[in-house]
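Listed in Swiss-Prot:
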type	residues	note
BINDING	Leu229, Val233, Asn306, Ile309, Glu313, Phe335, Tyr342, Asp400, Tyr434	serotonin binding site
MUTAGEN	Lys477 to Ala	Does not alter sorting to large dense granules
MUTAGEN	Lys480 to Ala	Does not alter sorting to large dense granules
MUTAGEN	Met481 to Ala	Does not alter sorting to large dense granules
Amino acid sequence: MALSDLVLLRWLRDSRHSRKLILFIVFLALLLDNMLLTVVVPIIPSYLYSIKHEKNSTEIQTTRPELVVSTSESIFSYYNNSTVLITGNATGTLPGGQSHKATSTQHTVANTTVPSDCPSEDRDLLNENVQVGLLFASKATVQLLTNPFIGLLTNRIGYPIPMFAGFCIMFISTVMFAFSSSYAFLLIARSLQGIGSSCSSVAGMGMLASVYTDDEERGKPMGIALGGLAMGVLVGPPFGSVLYEFVGKTAPFLVLAALVLLDGAIQLFVLQPSRVQPESQKGTPLTTLLKDPYILIAAGSICFANMGIAMLEPALPIWMMETMCSRKWQLGVAFLPASISYLIGTNIFGILAHKMGRWLCALLGMVIVGISILCIPFAKNIYGLIAPNFGVGFAIGMVDSSMMPIMGYLVDLRHVSVYGSVYAIADVAFCMGYAIGPSAGGAIAKAIGFPWLMTIIGIIDIAFAPLCFFLRSPPAKEEKMAILMDHNCPIKRKMYTQNNVQSYPIGDDEESESD
């Protein structure tokens, strides 16, 4: 028993320096972050609607007896499913104290059976587009504002401490979601999640770029890490909707909180976040990176591709409740095809994109996103959403798995190979999509309708696609070109950082990979 314990401790000690274990930590952090991001998608619209109408339903029950005139009788007809009201000559009192004289008349009231899950033609439901959109956008807005600071922080103190801070904040946010019973507390929990997400995503992607220094090799681990994001998006909505309907609102968040604790324990042991590990060289200033047109094109692709699904998240469940009479569990399951296809897309094109050209992969992805989004309003039921949602997810997977590695490649090619700031920009682009998408999407859906909302974002994605052509062969800066000519190596980029890899170093079993 003691020998097995020693073997386990030795394995853990050796694994601490493994790139694969670091990849697993980033994968798990992105998985849980995006599960929390999407688990609220089917819960919040229905939960806010139920909170708002609990009071209204109580008031209706107390006022309903006043509407019945004592001299009236009702006869239900099974022939045509209608109710005939027969009233005699009498004077009754209507709500508000108004006097009303009834005569002997017959009023036929058609009985239409409307499911309780189908609040169509409800003005409150239409207005909820804006409220839900702002709630969803708050996380991305806070993350958008926090990312530049996290990028600079990682350059100064390294990646482990911000990574662990992201875990702590996400745990607090998850518990707040579980026990929040008002819109204000939900808004605070969602905003707090934005800070935690910023720490996890910027530090995580920067950490991967620093340990996988070869451009061709880097695509695969980043595709796997984005697979964690995809898994979170995949599992979140159905996981949340099923537990919400059959267990309650608190259940999905408590399960997530337990998983987040597990992630924190692994980070604490492997990354040792108490140690400050600054970068060995000074990175390119954030303002300089923001002036690079090639970085801006890559960031724009990430932003507009993800803006499509971000607009769908608050608007699609409400549109389904209004037009399809969808049940609670269906509101989350509708996103399942997009989530599955995103997972497929990131894993396939994480490897394939480098061979076919990342610019071409992103260009095709933007076009497919636009076409798929344009098809969504034509769906008449939940089955009609399968194909377009599958196309949306698959295409966004193409874009993300192409553009995330190319951000690191552009820094290697044109700037100093320090990755915190450039992945802060990538995450800012992602967050802009998720900040502008829900907030603007909710307002547009309320003003001109859901179909026009889909038309607008679909056209924007297709129009942006040709700009990806400029990423086909981005030029190197003069000093970088001199290095390339000296080493006579126009493709491999690993010489830029192979002497500056941080101390989550490569294990003995993997040193041969970097030779």
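Cβ coordinates are placed from backbone N, Cα and C, and glycine is handled just like the others.
Features per Swiss-Prot, on structure.
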{"residue": "Leu229", "record": "serotonin binding site", "Cβ neighbours (10 Å)": "26"}
{"residue": "Asn306", "record": "serotonin binding site", "Cβ neighbours (10 Å)": "22"}
{"residue": "Glu313", "record": "serotonin binding site", "Cβ neighbours (10 Å)": "26"}
{"residue": "Tyr342", "record": "serotonin binding site", "Cβ neighbours (10 Å)": "29"}
{"residue": "Tyr434", "record": "serotonin binding site", "Cβ neighbours (10 Å)": "26"}
